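Marked as domain 'Gnk2-homologous 1' by Swiss-Prot on the basis of sequence analysis: 38-142. Among the features that Swiss-Prot reports, domain 'Gnk2-homologous 2' is placed at 151-261. The domain 'Protein kinase' annotation in Swiss-Prot covers 363-634 and is backed by sequence analysis. Listed in Swiss-Prot as a mutagenesis experiment, Asp488 to Asn is described as follows: Loss of kinase activity. Summarising the annotation, Swiss-Prot assigns active site, proton acceptor to Asp488 and lists sequence analysis as the type of evidence.
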Amino acid sequence: MRRHRPYLDGVAAAAATFLLAVLLHAPLAAGEDEPPPWVLCGPYPPSGNYSKNGTYQVNLDLLSTTLPKNTSSSPAMYATGTVGDVPDKVYGLALCRGDANASACERCVAAALRDAPRRCPLVKDVLVFYDLCQLRYSNRDFFLDDDYFVTTYTLQRSRRVGAAAAAAFDAAVAVLVNATADYAAADSSRRYGTGEEEGVDGDSDRPKIYALAQCTPDKTPEVCRTCLSTVIGQLPKEFSGRTGGGMFGVWCNFRYEVFPFFSGRPLLQLPAFVETPPPPPSPSATSGEKTKNRIGTVLAIVMPAIAAILLMVVACFCCWKRIKKRRPEEQTFLSYSVSSDDIQSIDSLILDLPTIRVATDDFADTKMIGQGGFGMVYKGVLPDGQEIAVKRLCQSSRQGIGELKSELILVAKLYHKNLVRLIGVCLEQQEKILVYEYMPNGSLDIVLFDTDKNRELDWGKRFKIINGIARGLQYLHEDSQLKIVHRDLKASNILLDFDYSPKISDFGLAKIFGGDQSEDVTNRIAGTYGYMAPEYAMRGNYSIKSDVFSFGVLVLEIITGRRNTGSYDSGQDVDLLNLVWEHWTRGNVVELIDPSMGDHPPIEQMLKCIHIGLLCVQKKPASRPTISSVNIMLSSNTVRLPSLSRPAFCIQEVSASDSSNPYSERYPRPRHSGYSDNSTVVSSNDLSITELVPR
């Protein structure tokens, strides 16, 4: 049977008149689901009927010819439209599920427009929900309505878990659904998210759970999350103990099941929900364990480090001999194969050399703003007034041609607001030049590690930078047409625009993964000490989790204002990761917060970011979160952060009397009261290792 209930949006309660909810529990044939579509005829206070073959029906038929194609051709698979004039004007809206392809989307919307008049004959206001799409048309302008119409449904095969397990299962569902809602609200392009939460092995009442959440993409993150929060709030009442259910609405919807019901890999993956986290180790126990394991820990770090250094010395010698034998003509740009697709993507970006010479005053020294691993970077202005950054490969040096080609092909295919944008390329007269949008605030390291400039970075800007880097990295790892590992994520490769929004740059060392590939190995290590993941620095194994490690280092650098010196050298007594970890375990990590941010920073939010940073630099790649999970952690207050273990490359602390104490003058503590105005920058991690290989 069906029943109706009203509910109000928390934000727009004053404006909304009421909300209609329908619980579908109609008996079905054994073993069958209630088949879509779910249809509501006249969901709002009755708006009347239209006349057969009248003006309203003509307008509705016209809408039916355009709305399916408009929806499927939209990047977000969402469209609205109007036809005719009041009082016979038709307002229409269609949204396809985020995992639907364009053809399936178009078919679904077309079917909904055919079915709706048959199921609700001559009704002016109709709401239809299919599995892959939803449709509403009305004689009312509902596009700016503050209220939501929601239908709640459960599938017949949805069962109830045992009474004893219901509370734990409901809690697990709530964690996943809320995290997925956070993801959807944060998705700037589609407002769509899917999630998966691991089950508990051997417990039939705690299976793996899948969830999907979506809003119409025209909603802001705040409105989307408010809508989802409101409908998710019905979980305890409607779905307690049930293994599946969901709600459809005009502006937002969610669903969860214990089986995969959406296409593709979940965008969010969570570990099994644990009701009671294990208690933290006592200080005395931690101290005892440190003493017991000190020798083993030091040996575990020192021996691989020595072996790695010896291997790198041998590798450098071999490379030197190989380069010495190489003839100049062998090292040309054309020696690096370029596919026809690559050429097609590059062709539209070609700039002529005279234009670039004029833009940079013929590469004047006064226009030089930096130096990369392959040459100089100049500031320029195109004839239309656009400011540009020009990266010019040194003609006298053959180093970097492979990097240039790799970067050109990759960046030409990528577009995201947190990736630096490629404007053009010039390959005339033996010049190899890339032209990028100009970033007025330079690179992050220039601002962050300068004792004067870092005062420009208050916590709001730093948190925006952390979020932006994470979103850009997620695009590279999961959301772009290519699956890319950057391999050289560091502060100097994060550029800042006029309002300090970050953009990831320098894709010369990036690698593309195909299909389901998640990791690879190389005997040519390339990157920057201090940011390399241990498995990459020591064994050449790299994956998306290598980038996550680099991101974690960046987070800790941004919060503390200190460079990570790295600890691949066994003679290095301490690095930033160790410093943060020791303070974290002692409960005084707040002392490491960069004092240049002022007197009253949001400590709780900073501690959360430090926790996330430490999660990202765990020694084992499997212990690090995916970057999509990091984005959820950053944007959500409902996700419980996993517990921490000692990060990679941490060396046991020395005694307080030791002259190499990490809290000596080399690493002075900021004064806790009011924070000190003095900021100490430790030794630079500017050592990069690059071995260029034709790709």
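From the backbone N, Cα and C atoms, a Cβ is placed for every residue, glycine too.
None of the noted substitutions appears here; every position holds its original residue.
Mean pLDDT for the domain 'Gnk2-homologous 1' (38-142) in this predicted model: 90. In terms of DSSP secondary structure, the domain 'Gnk2-homologous 2' (151-261) contains 41 helix, 29 strand, 41 coil.
Helix, strand and coil counts under DSSP for the domain 'Gnk2-homologous 1' (38-142) come to 37 helix, 29 strand, 39 coil.
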